[in-house]
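One structure below.
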Amino acid sequence: MAGRPGYSEVIFLYVVSVAVIARATDNMPVNKDVSKLFPLTLIHINDLHARFEETNMKSNVCTQKDQCIAGIARVYQKIKDLLKEYESKNPIYLNAGDNFQGTLWYNLLRWNVTADFIKKLKPAAMTLGNHEFDHTPKGLAPYLAELNKEGIPTIVANLVMNNDPDLKSSKIPKSIKLTVGKRKIGIIGVLYDKTHEIAQTGKVTLSNAVEAVRREAAALKKDNIDIIVVLSHCSYEEDKKIAAEAGDDIDVIVGAHSHSFLYSPDSKQPHDPKDKVEGPYPTLVESKNKRKIPIVQAKSFGKYVGRLTLYFDEEGEVKNWEGYPVFIDHKVQQDPQILKDLVPWRAKVEAIGSTVVGETMIELDRDSCRDQECTLGVLYADGFADQYTNDTFRPFAIIQAGNFRNPIKVGKITNGDIIEAAPFGSTADLIRLKGADIWDVAEHSFALDDEGRTNCLQVSGLRIVIDISKPVRSRVKKIEVMDYTNPKSDKLKPLDKEAEYYIVVPSYLADGKDGFSAMKRATARRTGPLDSDVFKNYVEKIKKVDNLKLGRVIVCKGSKCT
C-alpha cells in the first residue's frame, strides 16, 4: 500500500455483520525482508463499461475543454507497462467483469467491439458482470465464444445454467489452475448471487456466492493448489462477507460491481481527490480461521488499474504485500496501435450517433434520479405515456431510476444521446395493474437495495408523496392519479387500491426485476416498441425541451409532507 510492503493503517474486521477497526500490522512479520518469499503480482481492472474512448474526470465524454484521462489505449499501455515492470514478481492480469454497457460504443456495437479490445488486453482470467447479461444470454454467447477462441477463460463458480439454450455450448468453468514460477495457483470466479433478479439472465440463475467460493476453494486445495485468488463481481461489501465466511482456503479477493475506490490513508500516489475513498487498498478481512484476506478493487471506467504484489511463504500463506490503484491520468501514454484500432470502430459510432433529433434548453439530469424526481426521468416517462395516448385514452407511466445511465446536456439532442440515456434495450410495455400493487411498487422504490440505494420512480400521470421519516414499506403517504380516460384533464384524484389502471413501463420492470415483484401481478400486458425508439419519437415530436411539469414525486419528512 502506497508502495510500502505490509503497510495499512486500517483493516475492516468482518465477523457476521460487525465491522471492527484493527491495525493491519497485526501478525505481520517484524522483518520486512521478502527475499525468501514468493511474489505474486495481480494487475486488475473492473467495470470498464465500454469506456473505449478517453473520458473526463467524471468518466463521461471528454470534450475540448476537458483534460482527457483513461480510455482503452491508456489502460492497455499501463497494463503492458506493469506486466513488464513486475516481470520478476510473477504478474497476472485479471478482468473482474462488466465490460459491457455504458456508452454508445456498446449500445451500437455490442459484444463485437468489446471482444475486440478485451482480446488485445488478453487477461489470464475474467469473470462475468451482471451487465454482461443486459441483452440476455443470447447477446452474451457470441462474446464468450470469441474470447474462448483466443484462449481467454471466463470463470464463474456460482453460475447455474438450467439448460439455457443460448449458453449450452459456452465454456464457463468454476475456476482455472495456473502454474506461475513453479507455484500452483487457482483462480475462482464468482458473480453477485442476485444477478438473476436484476439482469436479463434468461434461465440462468446464481447460487449463493459464499457457499460456491468455499466449495470450489476446498476442491482446489484437495488438488494441491496452494494459492487461491477469488475474482469477484459481487461488490465490496459482499467481498468482505466472502472473506469472512469463505476465507479459510482463499488468499485474496479481486473485486468489482460496486465501483469502489480503495486507497490507503497516507498514500502519496496520484489519484483524483474527488473520488470517495471507501476503504484502504487492500482492505483486510479476518476469516473464521483467523487468516487475513486482502480485498482490492480499482473503482471503474478504466480510471484506475489496480496493482497488488503479495508475498507468500512455502505454505502458501500471505506474509507481506504492497500496491495501490494506478491513476490513468493524462500523463499516461496512449498505445499507438490501440489508437489506430479505435479509428474504424469510432467511424461506425459517429455515423449513427451524431444525427440530431431535437434540442433541450434545460439539462436532463440523471445523477439525482435514484433519490428524487429528475428531469431526464420525467421527460422519459412522458414519452412512454405519449406512446399509447389518443383522444380518449392516456395511460400512466412508471420507470425505475436504475433505467438511466447518462444525462443529456443543454443543446442539440443526438441519436447517441437518446441511446446512452437509457441503454438497456427494454420495450415500452402497456400493463394493467391494480391500485394496491401500484402502491406496493411505490413503497419498494424507497426500500434500500443491497448497495444502500433507493430506486425512485419517475412517473407521468401520477403524484406520489414519500415520507422518508417513516419506516421502510410505510413511506408512501399519498398517491394521486389523473383520469386516464380524459387526456385533456390534469385533475388528480386519490388512487383507488381496488381499481385497475393502465401503465406503461419498461419490460425489465414488467418482469419484476430490481425487486419490483408486484409488477408481475399485472392482469394484462402488451409488448411495445424499443424504449429508445419511443424516447426518440417523443423528442422529435416535441422538438424542444424547455418546460417540464415537475412535482410528481414529493420526497419529504414528517410535517413537511402534504
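Each residue, glycine too, has its Cβ placed from N, Cα and C.
Just the original residues are modelled here, none of the noted substitutions.
The note that Swiss-Prot attaches to the natural variant Glu9 to Ala is: In strain: Rockefeller.
In Swiss-Prot, a natural variant is listed as Val30 to Pro, annotated with the note In strain: Rockefeller.
Asp98 (divalent metal cation 1 binding site) is surrounded by 25 other CB atoms, counting those within 10 A of its CB over all protein chains shown. In the three-state DSSP scheme, Asp98 (divalent metal cation 1 binding site) falls into the coil class. The annotation divalent metal cation 1 binding site is assigned in Swiss-Prot to Asp47, His49, Asp98.
Neighbours of Val61 (variant position), defined as other CB atoms within 10 A of its CB across all chains, total 18. Where Swiss-Prot documents Val61 to Ala as a natural variant, the accompanying text is: In strain: Rockefeller.
The secondary structure of Asn130 (divalent metal cation 2 binding site), as reduced to three states from DSSP, is helical. Cβ contacts within 10 Å of Asn130 (divalent metal cation 2 binding site), excluding its own Cβ and spanning all protein chains shown: 25. The annotation divalent metal cation 2 binding site is assigned in Swiss-Prot to Asp98, Asn130, His233, His257 on the grounds of similarity to another entry.
Per Swiss-Prot, the feature AMP binding site maps to Arg370, Arg405, Phe424, Asp514. Counting every protein chain shown, the number of other Cβ atoms lying within 10 Å of the Cβ of Arg405 (AMP binding site) is 19. In the three-state DSSP assignment, the secondary structure recorded for Arg405 (AMP binding site) is coil.
Highest Cβ count within 10 Å among the binding-site residues Asp47, Asp514: Asp47. Cβ-based crowding with a 10 Å cutoff singles out His233 as the top-ranked of the binding-site residues His233, His257, Arg370. Ranked by Cα separation from His233 (divalent metal cation 2 binding site), the recorded positions His49, Val61, Arg370 are led by His49.
Among the binding-site residues Asp47, His49, Asp98, Arg370, Phe424, the ones whose Cα sits within 10 Å of the Cα of His257 (divalent metal cation 2 binding site) are Asp47, Asp98. Compute the center of the Cβ atoms of Arg370, Arg405, Phe424, Asp514, which mark the site for AMP; besides them, the chain residues with Cβ within 8 Å of that center are Gln400, Ala401, Gly402, Asn403, Phe404, Ala422, Asn455. Long-range Cβ proximity for His49 (divalent metal cation 1 binding site), meaning a same-chain Cβ under 8 A and a gap of 6 or more residues, is found for Asp98, Asn99, Phe100, Gln101, Gly102, Thr103, Tyr106, His131, Ser300, Phe301.
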